[in-house]
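> The annotation domain 'Pyrin' is assigned in Swiss-Prot to 1-87. Among the sequence features in Swiss-Prot, the mutagenesis site Leu11 to Ala is noted as follows: Impaired homooligomerization. Under mutagenesis, Swiss-Prot gives Phe27 to Leu with this note: Strongly impaired ability to homooligomerize. Here the residue is the original one, but Swiss-Prot notes a mutagenesis experiment at this spot, Phe27 to Gly: Abolished ability to homooligomerize. Here the residue is the original one, while Swiss-Prot reports the published mutagenesis Ala36 to Arg or Asp with the comment Impaired homooligomerization. For the mutagenesis experiment Thr50 to Ala, the note given by Swiss-Prot reads: Impaired double-stranded DNA (dsDNA)-binding, preventing homooligomerization. According to Swiss-Prot, the experimentally introduced change Met75 to Asp is described as follows: Impaired ability to nucleate with PYCARD/ASC. Taken from Swiss-Prot, the feature domain 'HIN-200' applies to 138-337, supported by sequence analysis. Swiss-Prot gives this note for the published mutagenesis Glu147 to Ala: Strongly reduced ability to homooligomerize upon double-stranded DNA (dsDNA)-binding. Among the mutagenesis entries in Swiss-Prot is Lys160 to Ala, noted as: Impairs DNA binding; when associated with A-160; A-K162; A-163; A-198; A-204. Impairs DNA binding; when associated with A-160; A-162; A-163; A-198; A-204; A-244; A-251; A-309; A-311; A-355 and A-337. Among the mutagenesis experiments that Swiss-Prot reports, Lys162 to Ala is described with the note: Impairs DNA binding; when associated with A-160; A-162; A-163; A-198; A-204. Impairs DNA binding; when associated with A-160; A-162; A-163; A-198; A-204; A-244; A-251; A-309; A-311; A-355 and A-337. Lys163 to Ala appears in Swiss-Prot as a mutagenesis experiment; the accompanying note says: Impairs DNA binding; when associated with A-160; A-162; A-163; A-198; A-204. Impairs DNA binding; when associated with A-160; A-162; A-163; A-198; A-204; A-244; A-251; A-309; A-311; A-355 and A-337. What Swiss-Prot says about the mutagenesis result for Phe165 to Ala is this: Impairs DNA binding. What Swiss-Prot notes for the published mutagenesis of Lys173 to Ala is this: Impaired double-stranded DNA (dsDNA)-binding, preventing homooligomerization. Under the heading of mutagenesis, Swiss-Prot lists Lys198 to Ala and annotates it as follows: Impairs DNA binding; when associated with A-160; A-162; A-163; A-198; A-204. Impairs DNA binding; when associated with A-160; A-162; A-163; A-198; A-204; A-244; A-251; A-309; A-311; A-355 and A-337. Per Swiss-Prot, mutagenesis Gln258 to Ala is noted as: Impaired double-stranded DNA (dsDNA)-binding, preventing homooligomerization.
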Amino acid sequence: MESKYKEILLLTGLDNITDEELDRFKFFLSDEFNIATGKLHTANRIQVATLMIQNAGAVSAVMKTIRIFQKLNYMLLAKRLQEEKEKVDKQYKSVTKPKPLSQAEMSPAASAAIRNDVAKQRAAPKVSPHVKPEQKQMVAQQESIREGFQKRCLPVMVLKAKKPFTFETQEGKQEMFHATVATEKEFFFVKVFNTLLKDKFIPKRIIIIARYYRHSGFLEVNSASRVLDAESDQKVNVPLNIIRKAGETPKINTLQTQPLGTIVNGLFVVQKVTEKKKNILFDLSDNTGKMEVLGVRNEDTMKCKEGDKVRLTFFTLSKNGEKLQLTSGVHSTIKVIKAKKKT
């Protein structure tokens, strides 16, 4: 499947820009890919694609190319490349998509097996502090988790879970809910597409997630996933700084330094509301800067006025021309919090 990503990187991406546009594209590669400028100076399109893939892998190379195209305002090309990537993503999912759980897999014995796997993971030998830096780096690379379907069990602490809501798909209406979980090292936003699991996602509860998808910035739990209560002796000691970071609203000047595609949750003050035919545009601000939000126009968002606050969940950092923008997606939610009336 990686060959498909290589193909669209070259044929849909780099082959469709002019020599002058390629030079501008190369300007950003040394930072995005950590490629020496000397190697890029005389490189043709095939050589550029090869360097990118060697440095970051085919999938990451495509995603970063989309971001650079957006940064350069090659919006049509960015859109085409994104569409082709999504087609390949769907093909990959259809190949790797796990089958629904059988009765045997849902049995207590299967649950016990998952817990045994977790116990083995916890008992795995750790890297000695006396290991050389080069060896530590190799171990870290071996242990790094790739995006996609994950069989490995993940013990986490639930930090937050929101109410289920309905969203539209080509197959009709479906239900899901958002959650936030954390390990001892990091936190994750989670899309949960099985609302029967809502009683598992209780704040401060330790659970084990298996057969889930890992994406850039979030986890996906669906009907084929397993979510179990951890054993009473299983602990996930989440540091306070991770808990705090998971729940805080990012500052706008921080968002302006993040890569396109970053998932954003938070509470923001509205400075201006502009209604469009199908969408609604909010100008947000905090004490560090300003940013636009493009949301779906509905009864709730149309009630929003200057001075109100909006709580955004699963919005995506994107670009509209030269402006950074937070954009609503199929699984995004927005809640309007009216400002208190002055007495």
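Note that Cβ sites are derived from N, Cα and C of the backbone, with glycine treated the same way.
What you see is the original sequence, not a version with the noted changes.
Quick caveat, the model's predicted, so the values are computed rather than measured.
Could you place the listed features in the three-dimensional structure?
In the domain 'Pyrin' (1-87), helix, strand and coil residues by DSSP number 73 helix, 0 strand, 14 coil.
Counting Cβ atoms from all protein chains shown, Leu11 (mutagenesis position) has 13 others lying within 10 Å of its own Cβ.
A sphere of 10 angstroms centred on the C-beta of Phe27 (mutagenesis position) encloses 12 other C-beta atoms.
Its Cβ placed at the centre, Ala36 (mutagenesis position) has 11 other Cβ atoms within 10 Å.
The Cβ of Thr50 (mutagenesis position) has 16 other Cβ atoms within 10 Å, all protein chains considered.
All chains included, 13 other C-beta atoms sit within 10 angstroms of the C-beta of Met75 (mutagenesis position).
DSSP assigns Lys160 (mutagenesis position) to a strand in the three-state reduction. Cβ contacts within 10 Å of Lys160 (mutagenesis position), excluding its own Cβ and spanning all protein chains shown: 18.
Around the Cβ of Lys162 (mutagenesis position), 18 further Cβ atoms fall within 10 Å across all displayed protein chains.
Counting every protein chain shown, the Cβ of Lys163 (mutagenesis position) has 9 other Cβ atoms within 10 Å.
Here the Cβ of Phe165 (mutagenesis position) has 14 other Cβ atoms within 10 Å, regardless of which shown protein chain they belong to. Secondary structure at Phe165 (mutagenesis position), taken from DSSP and collapsed to helix, strand or coil, is strand.
Take the CB of Lys173 (mutagenesis position) and look out to 10 A: across all protein chains shown you find 8 other CB atoms.
Residues within less than 8 Å, Cβ to Cβ, of Lys198 (mutagenesis position) and separated from it by at least 6 positions along the same chain comprise Ala161, Pro164, Phe177, Val192.
When secondary structure is read from DSSP and collapsed to three states, Gln258 (mutagenesis position) falls in the coil class.
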> Which of the three DSSP-derived classes (helix, strand, coil) applies to Lys173 (mutagenesis position)?
strand
> Quick check for the class: what is the C-alpha distance, in angstrom and rounded, between Lys163 (mutagenesis position) and Thr50 (mutagenesis position)?
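That comes out at 45 Å between the alpha carbons.
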> Far apart in sequence but close in space: which same-chain residues, 6 or more away, have a Cβ under 8 Å from Gln258 (mutagenesis position)?
Pro250, Leu317
> How long is the line from the C-alpha of Lys162 (mutagenesis position) to the C-alpha of Lys173 (mutagenesis position), rounded to the nearest angstrom?
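Spelling it out, the Cα of Lys162 (mutagenesis position) and the Cα of Lys173 (mutagenesis position) are 18 Å apart.
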> Of all the mutagenesis positions given, namely Ala36, Met75, Lys160, Phe165, Lys173, which is spatially nearest to Leu11 (mutagenesis position) at the Cα level?
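It is Met75, whose Cα lies nearest.
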